[in-house]
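Notes for the one structure printed next.
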Amino acid sequence: MLRRILQRTPGRVGSQGSDLDSSATPINTVDVNNESSSEGFICPQCMKSLGSADELFKHYEAVHDAGNDSGHGGESNLALKRDDVTLLRQEVQDLQASLKEEKWYSEELKKELEKYQGLQQQEAKPDGLVTDSSAELQSLEQQLEEAQTENFNIKQMKDLFEQKAAQLATEIADIKSKYDEERSLREAAEQKVTRLTEELNKEATVIQDLKTELLQRPGIEDVAVLKKELVQVQTLMDNMTLERERESEKLKDECKKLQSQYASSEATISQLRSELAKGPQEVAVYVQELQKLKSSVNELTQKNQTLTENLLKKEQDYTKLEEKHNEESVSKKNIQATLHQKDLDCQQLQSRLSASETSLHRIHVELSEKGEATQKLKEELSEVETKYQHLKAEFKQLQQQREEKEQHGLQLQSEINQLHSKLLETERQLGEAHGRLKEQRQLSSEKLMDKEQQVADLQLKLSRLEEQLKEKVTNSTELQHQLDKTKQQHQEQQALQQSTTAKLREAQNDLEQVLRQIGDKDQKIQNLEALLQKSKENISLLEKEREDLYAKIQAGEGETAVLNQLQEKNHTLQEQVTQLTEKLKNQSESHKQAQENLHDQVQEQKAHLRAAQDRVLSLETSVNELNSQLNESKEKVSQLDIQIKAKTELLLSAEAAKTAQRADLQNHLDTAQNALQDKQQELNKITTQLDQVTAKLQDKQEHCSQLESHLKEYKEKYLSLEQKTEELEGQIKKLEADSLEVKASKEQALQDLQQQRQLNTDLELRATELSKQLEMEKEIVSSTRLDLQKKSEALESIKQKLTKQEEEKKILKQDFETLSQETKIQHEELNNRIQTTVTELQKVKMEKEALMTELSTVKDKLSKVSDSLKNSKSEFEKENQKGKAAILDLEKTCKELKHQLQVQMENTLKEQKELKKSLEKEKEASHQLKLELNSMQEQLIQAQNTLKQNEKEEQQLQGNINELKQSSEQKKKQIEALQGELKIAVLQKTELENKLQQQLTQAAQELAAEKEKISVLQNNYEKSQETFKQLQSDFYGRESELLATRQDLKSVEEKLSLAQEDLISNRNQIGNQNKLIQELKTAKATLEQDSAKKEQQLQERCKALQDIQKEKSLKEKELVNEKSKLAEIEEIKCRQEKEITKLNEELKSHKLESIKEITNLKDAKQLLIQQKLELQGKADSLKAAVEQEKRNQQILKDQVKKEEEELKKEFIEKEAKLHSEIKEKEVGMKKHEENEAKLTMQITALNENLGTVKKEWQSSQRRVSELEKQTDDLRGEIAVLEATVQNNQDERRALLERCLKGEGEIEKLQTKVLELQRKLDNTTAAVQELGRENQSLQIKHTQALNRKWAEDNEVQNCMACGKGFSVTVRRHHCRQCGNIFCAECSAKNALTPSSKKPVRVCDACFNDLQG
């Protein structure tokens, strides 16, 4: 086609064709302006010039296809370009074909005129029997003028379409360039975002390291205070170590029990998660079902359009034969029987519809039940919130108890201080050690200074990093602005695409108008063929009349009268012809107006349908977006699970580290306490020995000799004591080393305390946000609180009841072991049951696969049935066409068709019965599967109940445990926090599910409204079709009646020549179309490869997502898939039944049409017989007239015999004249007979040629129908590709939205980081202030401890005002600080910790006590 266009129009059209070819190339880098200047065809990759399009195609396949195959992944972006180019090519080719046909039609009309004029001149007779056919010439000239005007209009349309094609090519090139630019910008932005995220992560790690270093930094004052407190802590730790060892053993046992309980609770939580995960999966299944329904609606609309087109074609073929014979009683009876059968089929379909409605009702009931279950879960969560509030109140009570215990601890510290005064003697010995410690303190202070310098440097680095962060934030804002701009550009491109689609639709409407005009011309051709047949019959009648006239002329009877009669008849016929032509023109104009009105209505309805389809596509995009949201929520849930696991692991590791540190500290404290006890025992022994020695000295002063001996012994003992003191000094050194280790451990403990404080603050913040928790945990917490109350009461009597509790502990351990064994047995039973259910599910899978194989066989059978029906349709059409060609053989072919149709109907009925049986079997199997699934669900419910019972028993066992402390409470709090996070995620899930359900209901309502609109449009369309049929029937009936009067003998030969030329042109067009089909096939193959690769990519992504979700919901997916497959089977069944009913209706209509044709032929035979009888009557009348004339001649002969003698001479002369005239007439008759023989030979040859031409025309029509089918298939594929393009665009939009969401989340995280940094700074400042206050209080406390009662002799003046003491000015001691004051300076009284009543106090102490 492109070669012909280039040959015909070398100027403008050639350039446009090159532009089109250049736009069809898949490379974006070639310029359009350069292509318009180049001659011939240029390869877009190697820029090689070629002579034709075929050479270019071969060159591209041979040279460049290999490279394209290797990088085939990049061709996915070129699918849109190829689709646009193929559409433009098809439009241009259709326009060129229509132009060719109309040119050929105008040329053939000219040829017909010339031939007609030549034949008219040849057949002009000397006798003047045939008159001029001026009216027909005028009509032909009018037709010529109309054809020329139409040709001119079509040329203008062609020019417009070519201009549009050029504009579209330029627009496509611009769009491609914009797309490439945006793609490069997007890639650059993505790279920047990845770099920024990496830098942010690095900076976050640096910030965390700095924070840890800041937390580990101790202050100078802290070190001093800690060193002062070491002695006090040692005494406290000595007393508490024994109790903690015992409690640690108990807590270890309880920890094991709690771990087992925690495992059971995690199992229950996992079950609840799986149950909650069912909800969104079922929603996804329903969304898939909606998508399938939408696809089925689209398929039905496409099928409806194809059927309407086929019906229009068939109606145009058979309306002529249907309207001639309306009085057929047999056909009416058959129609009534078919209507009865259709009523029965409709009843069956209604029953099936009712069954489907019941199934839908069941599904709605199930959804309502699930909604009730979600409401129950919400109620349970509200109950959990109330219980959580109770737990908060109990937690506050426990905090109060803790404060009371701390006060008790302060009292104990006061007692320890009293003991500390007794140990001053030992502190003298430790003075040397303190000197060493001072040196170490100096060293540590120097190290601290160095660390502070390092911290300052790090703070500078932090400030710099913060500035860099601010710069990066500004960069990110700029990137966001760029993304907004790209979004706006994308929206503009979408608007351009919509405008292009509107233009393409306008072009399609124009093409449909052109095709409609071509169809009208085809109908005119068929009418002319009918006129040919009628003209043949008229020729035969005229020949007979001609023979009769010659006979009369030979007889010599009234030549002038005959001529006058013929002239009168000709005048009357001409007048009738003119009147009929005028009527025809009026009716044709009215018919054209009606057709145009109907066409406008049909286009409006099509526009409505397209708008409905666009809405359906928009709904599908919304459903896809909801699916993407669901997937994102699932990914978030999985991330939360991963975070929870990581946090639990961190908690376990921290607990293990804490236990190890506690064990080390306890060991050190044990060793220190043992050493101190040994020293105290030795000191006691020494004191007792000294007392004994003094008593003996007083009693035995007289015995000096004995004393000397005793002194020697004491010297020896003294030496041993010195050795012991040396040993004690070594032990003191060891204690100093132990004290250093204790200091290090204490620093670690302080760091742990700070971390725990931070954790506590985090937990408090979470506790304010969390409002719902599980009932099981609340019961556990309540039981533990009761136990703690009992423990607080029983702490005082623990030392006496240790033995009893150990025995009880052994008994409880035995009970617990027995219970754990029972639970293990129950778990094993549950595992066995689960295994049995898994095996049963595998069996169900096998049965499902068997059902799928049966379904595939059924589908194959259905496809075979449809193929057989199509074949029968094609055979039926062939036989109808043959019946038109050969009228005499119609009866036999109709009988054969009836027999074949009956056989086919029987076969189809049998196959339908078999299909119904197989479908019933499948229904029974599906029912059995449903029953089995219900039984499995009941078993699962029973297993869950047993698990709940086991959990209740475990709760009862937990109530019997009596001793739990701070470690268990911390673990429970952490677990509660984690569970609160889980519940928040569950609430988010439920909210998403509710939103999705609302959106689904809205989508269903919109679909129902659109379906109603489509049904209304279809009803309007059917009504318009009925009116169109009626108008066509009236029009064709009147045309047939008017055209029957025409007697066009000479038009037959001209039309035969036209038909031959038509065949030649059709063959050429078929060859061109075959080439185009091959090109389209290649394009289709490439597109299929692209689509296959895209599908593979999509499948890989789907597999990656499915692998994540398979572990949670395999069983549920299988059940839902089976349900959806059953629904699909039912839908397929309904579709097949509808198609079968449609095919039956078409077969019945074909039958009725064939019967009508037979009756028409019979009527035509009867008309011919009547005409024969009329001619025979005329011949008999002529014979009677001849006999009468013979009688008259005999009478005249008798008279002539009398006058013979008189008139012999005259008679002889007249006879001679007559003989000469008769000879001349015989010669003329012989010539006329020879001409008639020649004409008959020519007519027979033409008839034979006409038969062959008709056969070839029928074959060409078949080929044309096949080509139309192929074009329809290609259009369907183009529509599918457009849908894929739209899906790709929707995916791109979704990705952009995800990017924007991710950026928004990044901004939120940045804000959160800044808030957390501020909180951290505030908390660190608060901790530092608390430390300073603690230090000041400790200093004051140490000062208060170090105060002494001042002696009267030492103080002679008031220590406040400086007055001197005398007899009148007395001394007064302050009962708080112990200093001496005058009466005025110590006039105030206040309560002190050491007295219950107010006591004399100085002004300074009074202010301190009250401040």
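Positions of Cβ are set from backbone N, Cα and C atoms, glycine also.
Not measured: the values here are computed from a predicted model.
Feature annotations, reproduced from Swiss-Prot:
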BINDING   Cys1358, Cys1361, Cys1382, Cys1385  Zn(2+) 1 binding site
BINDING   Cys1374, Cys1377, Cys1402, Cys1405  Zn(2+) 2 binding site
MUTAGEN   Glu39 to Ala  Strongly reduces interaction with RAB5C
MUTAGEN   Phe41 to Ala  Strongly reduces interaction with RAB5C
MUTAGEN   Ile42 to Ala  Strongly reduces interaction with RAB5C
MUTAGEN   Asn1357 to Asp  Reduces phosphatidylinositol 3-phosphate binding and endosomal location
MUTAGEN   Phe1365 to Ala  Strongly reduces phosphatidylinositol 3-phosphate binding and endosomal location
MUTAGEN   His1373 to Ala  Abolishes phosphatidylinositol 3-phosphate binding and endosomal location. Abolishes pH sensitivity of the FYVE-type zinc finger domain; when associated with A-1372
MUTAGEN   Arg1400 to Gly  Strongly reduces phosphatidylinositol 3-phosphate binding and abolishes endosomal location
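Positions of the features from Swiss-Prot, shown on the structure.
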{"residue": "Asn1357", "record": "mutagenesis position", "contacts (Cβ under 8 Å, 6+ apart)": "Lys1363, Gly1364, Phe1365"}
{"residue": "His1373", "record": "mutagenesis position", "contacts (Cβ under 8 Å, 6+ apart)": "Trp1349, Ala1350, Asn1379, Ile1380, Phe1381, Ser1386, Arg1400"}
{"residue": "Cys1377", "record": "Zn(2+) 2 binding site", "contacts (Cβ under 8 Å, 6+ apart)": "Ala1344, Arg1347, Cys1402, Ala1404, Cys1405"}
{"residue": "Cys1382", "record": "Zn(2+) 1 binding site", "contacts (Cβ under 8 Å, 6+ apart)": "Cys1358, Ala1360, Cys1361, Lys1363, Phe1365, Val1369, Arg1370, Arg1371, His1372"}
{"residue": "Cys1385", "record": "Zn(2+) 1 binding site", "contacts (Cβ under 8 Å, 6+ apart)": "Cys1358, Ala1360, Cys1361, Cys1402, Asp1403"}
(request) Using a 10 angstroms cut-off on Cβ to Cβ distances, just flag whichever of Ile42, Cys1358, Cys1361, Cys1405 is the loneliest among these recorded positions. (result) Cys1361
(request) Reduce the DSSP letter at Cys1405 (Zn(2+) 2 binding site) to three states and note it down. (result) helix
(message) Counting Cβ atoms within 10 Å of each candidate's own Cβ, which of the mutagenesis positions Phe41, Phe1365 comes out highest?
(response) Phe41
(request) Starting from the Cβ centroid of Cys1358, Cys1361, Cys1382, Cys1385, the recorded Zn(2+) 1 site, name every other residue in that chain with its Cβ within 8 Å, sequence order please. (result) Met1359, Ala1360, Gly1362, Lys1363, Phe1381, Ala1383, Glu1384, Ser1386
(request) Name, in the order they occur in the sequence, the residues of the same chain whose CB lies under 8 A from the CB of Cys1374 (Zn(2+) 2 binding site) and which sit 6 or more residues away. (result) Ile1380, Phe1381, Ser1386, Arg1400, Val1401, Cys1402, Cys1405
(request) Tally every other Cβ atom lying within 10 Å of the Cβ atom of Arg1400 (mutagenesis position). (result) 18
(request) Name the secondary structure element type, per DSSP in three states, that contains Cys1382 (Zn(2+) 1 binding site). (result) coil
(request) Other than Cys1374, Cys1377, Cys1402, Cys1405, which residues of the same chain sit close to Zn(2+) 2? List them in sequence order, counting a residue when its Cβ is within 8 Å of the Cβ centroid of the site. (result) Arg1375, Gln1376, Gly1378, Asn1379, Phe1381, Ser1386, Val1401, Asp1403, Ala1404, Phe1406
(message) Through the lens of DSSP with three states only, how would you label Phe1365 (mutagenesis position)?
(response) coil
(request) Determine the Cβ neighbour count for Cys1402 (Zn(2+) 2 binding site): the number of other Cβ atoms within 10 Å of its Cβ. (result) 25
